[in-house]
Amino acid sequence: MTQFNIPVTMSSSLSIILVILVSLSTAHSELCNPQDKQALLQIKKDLGNPTTLSSWLPTTDCCNRTWLGVLCDTDTQTYRVNNLDLSGLNLPKPYPIPSSLANLPYLNFLYIGGINNLVGPIPPAIAKLTQLHYLYITHTNVSGAIPDFLSQIKTLVTLDFSYNALSGTLPPSISSLPNLVGITFDGNRISGAIPDSYGSFSKLFTSMTISRNRLTGKIPPTFANLNLAFVDLSRNMLEGDASVLFGSDKNTQKIHLAKNSLAFDLGKVGLSKNLNGLDLRNNRIYGTLPQGLTQLKFLHSLNVSFNNLCGEIPQGGNLQRFDVSAYANNKCLCGSPLPACT
């Protein structure tokens, strides 16, 4: 058999060519858009290169599911970064929300949460994310007011800014967002009155939770136009009439208004047949308990304690299944499970 001896110099040249070809093949096969990768690496830098993002490496593909919290659009096969989860980052010192987020124009979902060292206001750069549907900034020390510029992101479906250090007043302009389904602003320092415009959210809007803030004034009469499945305005300083939140023609499932100074005749409100949770404790609500409560077969949570209610607790439904504490400390409420009326 004839043998061929390849010179050493030729063998070395072939090895170099092979390495180059493999490198070119790898580069060509990378799905991550180079602009998206550059933006992500800048975000990492702007946050002080936290060790939690150690998987974000310039030599790897950001769309191969090895980059923590990063997902790309595989449905349309554009492979643009459309989902970013920045939760639980161990930032080495306080940092603001990076304005470089604006360089991810295809983001549909942005979650920023559980970061004690995240501080400062919500940056105007967020308004450039014109395809954003879901925006979560929660359990951080982000401060300042909820910005008006959010009304520019017409695609927004969900806004969750719960448990931060946000202050100022509620921005009236977000009620113009045509696709907004719900807002969650619990656990901040938001003050002032609820804007009248919040009664003009679109028919898609079904959830409003703004508990544990410093809201004052009255619930706008325009809320009669809303059909909320979930409403939680508890632990504020609201006063006056909250009957506009009730109605037999609504699809309301939960109403939580505890620990305010609300005063209205509970006996005159209509009740949604879907109501499963009602927390009205620690207010100034008067009148009687509506007979309609006995017809609510889904009602599993009720607390009307520490109000000015009177009369006999209606018999039937689930009302006698609740503990005495659910009815305690009213003006003259009586009947099972409280002592009998005299």
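Glycine is no exception: its Cβ is also placed from the backbone N, Cα and C atoms.
Of all Cβ atoms in the shown protein chains, 24 besides its own fall within 10 Å of the Cβ of Leu89 (mutagenesis position). Among the mutagenesis experiments that Swiss-Prot reports, Leu89 to His is described with the note: No effect.
Non-local neighbourhood of Val181 (mutagenesis position): Val157, Thr158, Leu204, Phe205, Thr206, Ser207, each in the same chain, at least six residues away, with C-beta under 8 Å from its C-beta. As a published mutagenesis entry, Val181 to Gly appears in Swiss-Prot alongside the note: No effect. Loss of activity; when associated with K-253. No effect; when associated with S-326.
The DSSP secondary structure for Ser207 (mutagenesis position) is strand. The note that Swiss-Prot attaches to the published mutagenesis Ser207 to Ala is: No effect.
In Swiss-Prot, a published mutagenesis experiment is listed as Gln253 to Lys, annotated 70% decrease of activity. Loss of activity; when associated with G-181 or S-326. Classification of Gln253 (mutagenesis position) by DSSP places it in coil, neither helical nor stranded. Around the Cβ of Gln253 (mutagenesis position), a 10 Å sphere holds 17 further Cβ atoms from the protein chains shown.
Counting Cβ atoms from all protein chains shown, His300 (mutagenesis position) has 11 others lying within 10 Å of its own Cβ. Classification of His300 (mutagenesis position) by DSSP places it in coil, neither helical nor stranded. One mutagenesis experiment named in Swiss-Prot is His300 to Gln, and its note says No effect.
Annotation of the mutagenesis experiment Ala326 to Ser in Swiss-Prot: No effect. No effect; when associated with G-181. Loss of activity; when associated with K-253. Same-chain residues at least 6 positions away in sequence with a Cβ under 8 Å from that of Ala326 (mutagenesis position) are, in sequence order, Leu302, Asn303, Val304, Ser305.
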Neighbour tally for Ser207 (mutagenesis position), based on other Cβ positions within 10 Å of its Cβ: 17
C-alpha spacing of His300 (mutagenesis position) relative to Gln253 (mutagenesis position), in angstrom: 11
